[in-house]
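As given in Swiss-Prot:
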{"type": "ACT_SITE", "residues": "Glu141", "note": "active site, nucleophile"}
{"type": "BINDING", "residues": "Glu132, Asp167", "note": "Mg(2+) binding site"}
{"type": "BINDING", "residues": "Glu145", "note": "Mn(2+) binding site"}
{"type": "DOMAIN", "residues": "45-227", "note": "domain 'Nudix hydrolase'"}
{"type": "MUTAGEN", "residues": "Ile9 to Thr", "note": "Loss of localization to the host mitochondria; when associated with T-12 and T-13"}
{"type": "MUTAGEN", "residues": "Ile12 to Thr", "note": "Loss of localization to the host mitochondria; when associated with T-9 and T-13"}
{"type": "MUTAGEN", "residues": "Glu99 to Ala", "note": "90% loss of decapping activity"}
{"type": "MUTAGEN", "residues": "Arg118 to Ala", "note": "90% loss of decapping activity"}
{"type": "MUTAGEN", "residues": "Asp120 to Ala", "note": "90% loss of decapping activity"}
{"type": "MUTAGEN", "residues": "Glu132 to Ala", "note": "5-fold loss of affinity for magnesium, no effect on manganese affinity"}
{"type": "MUTAGEN", "residues": "Glu141 to Ala", "note": "Slight change in magnesium or manganese binding"}
{"type": "MUTAGEN", "residues": "Glu141 to Gln", "note": "Complete loss of decapping activity"}
{"type": "MUTAGEN", "residues": "Glu145 to Gln", "note": "Complete loss of decapping activity"}
{"type": "MUTAGEN", "residues": "Asp167 to Ala", "note": "75% loss of decapping activity"}
{"type": "MUTAGEN", "residues": "Lys220 to Ala", "note": "75% loss of decapping activity"}
{"type": "MUTAGEN", "residues": "Tyr221 to Ala", "note": "75% loss of decapping activity"}
Amino acid sequence: MNFYRSSIISQIIKYNRRLAKSIICEDDSQIITLTAFVNQCLWCHKRVSVSAILLTTDNKILVCNRRDSFLYSEIIRTRNMFRKKRLFLNYSNYLNKQERSILSSFFSLDPATADNDRIDAIYPGGIPKRGENVPECLSREIKEEVNIDNSFVFIDTRFFIHGIIEDTIINKFFEVIFFVGRISLTSDQIIDTFKSNHEIKDLIFLDPNSGNGLQYEIAKYALDTAKLKCYGHRGCYYESLKKLTEDD
């Protein structure tokens, strides 16, 4: 059970009706608590990511493979040298091969680890910049990470999903707001226009009807929730992200 005290969940509960029962999904490095709400009042928060679970026209779920693992990003970010070394020595299995090589040289250490190549997957999105609203944040992040213009993206804003992510490796909590959407492109068309960048190494596409892992469980919860009646919502059913950006 997740005992993290969210900074915004009390406000979300106060102004938005809960739409579905919360679920908890987990793997060997993360515990994620998801709760769906009818979108009655939502605002951007500077410490909460906004992400989109997007379906292609050939019914695939778009997922991004991060260039850097979560652990590597944390090791680089932290200034505490003791913590850097401890994370590296204790959890090097959660790094990819290149990261292990770089850090082994940096610390002059060679941890006993399997020769695995870690890949951390995420949904497109990120932290809103100063002054950005939800549509603007999603438009920018999807363009930067996946190279898709907002004119191809349609978002269901009738509801949203609040997620609390506990990273059990680095012992930190993160919050995220998920929206469900569609892309008026096939998975092949998206791959053709995608350009590997400093955040995203490549793309993968999941089958919404079968699979395993955290990203599949998140998508299944979101897509099942999308079938429910969102009485009292103040959003739109698959509105163009471009139009949402212009309207706001």
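Every residue, even glycine, has its Cβ placed from backbone N, Cα and C.
Note that this is a predicted model, so its numbers are computed, not measured.
Shown here: features listed in Swiss-Prot, placed on the structure.
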| residue | record | Cβ contacts under 8 Å, 6 or more apart |
| --- | --- | --- |
| Ile9 | mutagenesis position | Thr35, His162, Ile164 |
| Ile12 | mutagenesis position | Phe37, Leu42, His162 |
| Glu99 | mutagenesis position | Asp68, Ser69, Leu71, Tyr72, Arg118 |
| Glu132 | mutagenesis position | Cys44, Arg140 |
| Glu141 | mutagenesis position | Val50, Ser51, Pro124, Gly125, Gly126 |
| Glu145 | mutagenesis position | Cys64, Pro124, Gly126, Asn197, Glu199, Ile200 |
| Asp167 | mutagenesis position | Ser29, Gln30, Phe70, Phe173, Phe174 |
| Lys220 | mutagenesis position | Pro208 |
| Tyr221 | mutagenesis position | Ala20, Ile23, Cys25, Leu34, Ala36, Ile161 |
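Shown in sequence order, Asn65, Arg66, Ser69, Phe70 are the residues of the chain, 6+ apart in sequence, with a C-beta less than 8 angstroms from the C-beta of Asp120 (mutagenesis position).
In the three-state DSSP assignment, the secondary structure recorded for Asp167 (mutagenesis position) is strand. Arg118 (mutagenesis position) counts 19 other C-beta atoms within 10 Å of its own C-beta, drawing on all protein chains shown.
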